[in-house]
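Chemist: My questions will all concern the structure given below.
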Amino acid sequence: MAPVLSKDVADIESILALNPRTQSHAALHSTLAKKLDKKHWKRNPDKNCFHCEKLENNFGDIKHTTLGERGALREAMRCLKCADAPCQKSCPTHLDIKSFITSISNKNYYGAAKMIFSDNPLGLTCGMVCPTSDLCVGGCNLYATEEGSINIGGLQQFASEVFKAMNIPQIRNPCLPSQEKMPEAYSAKIALLGAGPASISCASFLARLGYSDITIFEKQEYVGGLSTSEIPQFRLPYDVVNFEIELMKDLGVKIICGKSLSENEITLNTLKEEGYKAAFIGIGLPEPKTDDIFQGLTQDQGFYTSKDFLPLVAKSSKAGMCACHSPLPSIRGAVIVLGAGDTAFDCATSALRCGARRVFLVFRKGFVNIRAVPEEVELAKEEKCEFLPFLSPRKVIVKGGRIVAVQFVRTEQDETGKWNEDEDQIVHLKADVVISAFGSVLRDPKVKEALSPIKFNRWDLPEVDPETMQTSEPWVFAGGDIVGMANTTVESVNDGKQASWYIHKYIQAQYGASVSAKPELPLFYTPVDLVDISVEMAGLKFINPFGLASAAPTTSSSMIRRAFEAGWGFALTKTFSLDKDIVTNVSPRIVRGTTSGPMYGPGQSSFLNIELISEKTAAYWCQSVTELKADFPDNIVIASIMCSYNKNDWMELSRKAEASGADALELNLSCPHGMGERGMGLACGQDPELVRNICRWVRQAVQIPFFAKLTPNVTDIVSIARAAKEGGADGVTATNTVSGLMGLKADGTPWPAVGAGKRTTYGGVSGTAIRPIALRAVTTIARALPGFPILATGGIDSAESGLQFLHSGASVLQVCSAVQNQDFTVIQDYCTGLKALLYLKSIEELQGWDGQSPGTESHQKGKPVPRIAELMGKKLPNFGPYLEQRKKIIAEEKMRLKEQNAAFPPLERKPFIPKKPIPAIKDVIGKALQYLGTFGELSNIEQVVAVIDEEMCINCGKCYMTCNDSGYQAIQFDPETHLPTVTDTCTGCTLCLSVCPIIDCIRMVSRTTPYEPKRGLPLAVNPVC
């Protein structure tokens, strides 16, 4: 009996065991069975689990905000990029958050980092440790929606880390004269005391302003201040602090360690005697606040202050912090941490990593009074730290030379808000170690004497003007913890930033110079910003290849003016006609597309419009062109014009446009709706003969270049382009919108629906949804007509997509829908993005990157994961009992490494230097054409197969399902571990990779065995019917 071909064989049926099936009955499972199921598949901590994960010597990232590229792109796309964004107003350094998130969503990580470091020289540090819930995130408008605020800190960290991996140095503002030609004032000696965040920020901005003799004096043998010594490695790795310090040193800032404030080393008076024109005090608050009951207690007895404990932990866990490598403090048994601020929580979680069995956070007030940010509180809670509120320490009990307990009294708040201690309510808490984290002060009389003659306030802190950061001594400024206004790293950074401008203003005044009334601090610059992205096409010089298409963003000439002010290289006017062809639009006429599904807000992949050409007169546009060219001579203005198939009309209108001063013309032969009914637009652009003749008429009429705007709504766009060239056109625009009907409502009415009759017409679809059509059009024209100039349009929404069109053969790029999604300022992102893409092509060390995307290391939730299979020879997923096994293996590995006590390798930073020329725009035009051809030219010998990285796999089974129901049933799915395995029947179709939600979890690699297609039946078998 012949086999039944339309039934799966037994092997395939086995593979399909877990494939989804439509449900025909309600499910029935016992509660006990479901409890067991839940335990097996659980990924988050079990609420009934009371055992603590072994964290000793585990200093891996624990932040919830950390993002990998996938998470960053999804989160950035979710951002609304609001007008007058509240997130920016809530940031102490006033980061342009909207702009840097825009860059991330466009995969321009360099551009995002440039925006971040321009306003915050410690942008990576702050991305990691900022209490964003109380700052930028607290003002996010998406807080008013179901999905909640954007993870701004995680996005800031991600972009900054990618830039860090690029290893590109900071440079002086390119607009500054060389150092030798700078005015004398810029050689003034400036001293900064303390190498913490405030000083690093202040020095960075002063160096960006052009000052060349800046020295930071630091009493420790390491730099970074509290970022280095008190914020733990698992929240802020030392290589991050070092990276930002190296960026500062790129500008020539000097650091001298081992120099403290004292009569015998550094004083303000000695600095003045040595010729320093200005000084900045950023020494923080170096001494701990302690309760009298701890007087005389030592570390050997089990007592630490946060100022003792955290630096000890840092020195043993932060690679590169100092030359020494000391062991972790040996903390055993129960630990009491006193305090409710961020430092107390850092002490608590650090104690677990030093071996503490249990940690109790004890504080005087209630939970609602905890000063630590919610992010830190939640982390301590997850790590099973215990919280004991309303307790004030009264007595430390010592036996045998060791702390054994602490006695507390209860605190209560009365009706007036005053806190009282109730001596009748006593709590006796056993402990082996006590860590006091009650805050910091400036107490050392030697330091105060060295700061003489500045005045101190009643809190024993320097008197400082909160606007200028100037002390009572005009040449001395201060910022950070020492001032008493900054409570966070980012506020200290802003103090230094604020002070830098007023130090600049002060020094310039000393040399008889003035500064602008409005502060103008320079941006962050690197060699990327020096890349030339200008391009020539048809004899026209474009300052950059990005321009506005003839569409909604150029509705009026004042909009074009604003676009040029923002940085756009060129613009087309909205298409205009002779007065006899003037139009009046309908409404509604521009609507969101359905190609993104039910996604609302910006980031739409398509729009549909039934808008006609400009409602403004030719006279308006001609006068506007004249005005724009007068004020923006370096920008290209192209007049977009449209007539019916009438020689006199085309010659008249083109001559008017030329006379207005337009650099070039665009002949709109492709408007897909409305105008075609009038014998214009599409009615002219679908016939090669009509196109050829119109171009001949215009060529007879004008001397300036002109370009025919082509429609994609034809069978053969090359024949239209060839006709335009034969008619004398200097190039073509490819392409206009695609004709379509976007959608119908449930009652059958269309959207947009005009008037009471709810009528509509086929409109023009634009946006990234039509990019594949536009890319095909550009490449086919470029291949058929080599060297023929092409202005690309159709789904260009980033530097990356723009580069695709340049590689396809276009010379310049027109943008519309991306501006409709956002605003004119996206041009800044496009320019920095394109510069970065070109620059990175010259760095040999980054040749494995895909544009600005680095290779993806194995990770879960954006954090690197150890390859468990290499440690134990077995693959384990990240859930249920397998997750517990993983944690145990990792804990054992961390202890093994601790016992080895290997010295940390030194941190060395050698910025990558271009080893080959940075390509110009002309060098990349048409680069992709060599890879395009017919299907017959493709090799069916060189095949690929899928490989899945089990460490990155999140066990969703999407690869398995698509392979089953849309492919070749070549993936097995383990019923217990949900780990997919690719079988040798994989044909390399790549569907699995296409639906996998994790970037680079699936890769296609070369097939090592010959590919033999499954024919179903042997060849040459007679057909059944």
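Note that Cβ sites are derived from N, Cα and C of the backbone, with glycine treated the same way.
Found this in Swiss-Prot, in case it helps:
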- 69-100: domain '4Fe-4S ferredoxin-type 1' (DOMAIN)
- Cys91, Cys130, Cys136, Gln156: [4Fe-4S] cluster 2 binding site (BINDING)
- Cys126 to Ala: No effect on enzyme activity. Reduced iron content (MUTAGEN)
- Gln156 to Glu: Loss of enzyme activity. Reduces iron content (MUTAGEN)
- Arg235 to Ala or Lys: Loss of enzyme activity. Loss of FAD binding (MUTAGEN)
- Asn609, Asn668, Leu669, Ser670, Asn736, Thr737: substrate binding site (BINDING)
- Ser670 to Ala: Strongly reduced affinity for uracil. Reduces enzyme activity by 30% (MUTAGEN)
- Cys671 to Ala: Reduces catalytic activity by 99% (MUTAGEN)
- His673 to Gln: Reduces activity by 50% (MUTAGEN)
- Cys953, Cys956, Cys959, Cys963: [4Fe-4S] cluster 3 binding site (BINDING)
Chemist: Kindly assign Asn668 (substrate binding site) to one of the three DSSP-derived states: helix, strand or coil.
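Modeler: For Asn668 (substrate binding site) - judged by DSSP and reduced to three states - the answer is strand.
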Chemist: Could you tell me the mean pLDDT over the domain '4Fe-4S ferredoxin-type 1' (69-100), as a whole number?
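Modeler: Mean pLDDT across the domain '4Fe-4S ferredoxin-type 1' (69-100) comes out at 98.
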Chemist: For the domain '4Fe-4S ferredoxin-type 1' (69-100), give me same-chain residues lying six or more residues beyond its boundaries with a C-beta closer than 8 angstroms to one of its C-beta atoms, as numbers and ranges.
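Modeler: Contacts with the domain '4Fe-4S ferredoxin-type 1' (69-100): 107, 111-113, 115-116, 118-120, 123, 126, 135-142, 147, 150-152, 154-156, 158-159, 162, 488, 490-491, 493-494, 497, 601-603, 822-823, 825, 828-829, 853, 856, 861-862, 997-999.
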Chemist: Can you tell me the CA-to-CA distance separating Asn609 (substrate binding site) and His673 (mutagenesis position), as a whole number of Å?
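Modeler: Roughly 9 Å, rounded to the nearest whole number.
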Chemist: If H, G and I count as helix, E and B as strand, and all else as coil, what does DSSP give for Cys956 ([4Fe-4S] cluster 3 binding site)?
Modeler: coil
Chemist: For the domain '4Fe-4S ferredoxin-type 1' (69-100), give the DSSP counts of helix residues, strand residues and coil residues.
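Modeler: With helix first, then strand, then coil, the domain '4Fe-4S ferredoxin-type 1' (69-100) has 18 helix, 0 strand, 14 coil.
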Chemist: Which of the three DSSP states, helix, strand or coil, fits Cys963 ([4Fe-4S] cluster 3 binding site)?
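Modeler: Cys963 ([4Fe-4S] cluster 3 binding site) sits in a helix per DSSP.
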Chemist: Whole-number Å distance between the CA of Cys130 ([4Fe-4S] cluster 2 binding site) and the CA of Cys953 ([4Fe-4S] cluster 3 binding site)?
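Modeler: Checking the Cα atoms of Cys130 ([4Fe-4S] cluster 2 binding site) and Cys953 ([4Fe-4S] cluster 3 binding site) gives a distance of 30 Å.
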Chemist: Quick check: of the mutagenesis positions listed here (Cys126, Cys671, His673), which one has the Cα closest to that of Asn736 (substrate binding site)?
Modeler: Cys671
Chemist: Count the other Cβ atoms sitting within 10 Å of the Cβ of Gln156 (mutagenesis position), across every protein chain shown.
Modeler: 33
Chemist: Which ones, of the recorded positions Gln156, Arg235, Ser670, Cys671, Cys956, have a Cα no more than 10 Å from the Cα of Thr737 (substrate binding site)?
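Modeler: Near Thr737 (substrate binding site) by Cα: Ser670, Cys671.
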Chemist: For a quick check of packing: other C-beta atoms within 10 Å of the C-beta of Cys956 ([4Fe-4S] cluster 3 binding site), how many?
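Modeler: Within a 10 Å radius of the Cβ of Cys956 ([4Fe-4S] cluster 3 binding site) lie 15 other Cβ atoms.
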Chemist: Would you count the other C-beta atoms found within 10 angstroms of the C-beta of Cys126 (mutagenesis position) for me?
Modeler: 33
Chemist: Quick one: largest C-alpha distance among Asn609, Asn668, Leu669, Ser670, Asn736, Thr737, binding substrate per the record, in angstrom?
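Modeler: Farthest-apart Cα atoms in Asn609, Asn668, Leu669, Ser670, Asn736, Thr737 are separated by 17 Å.
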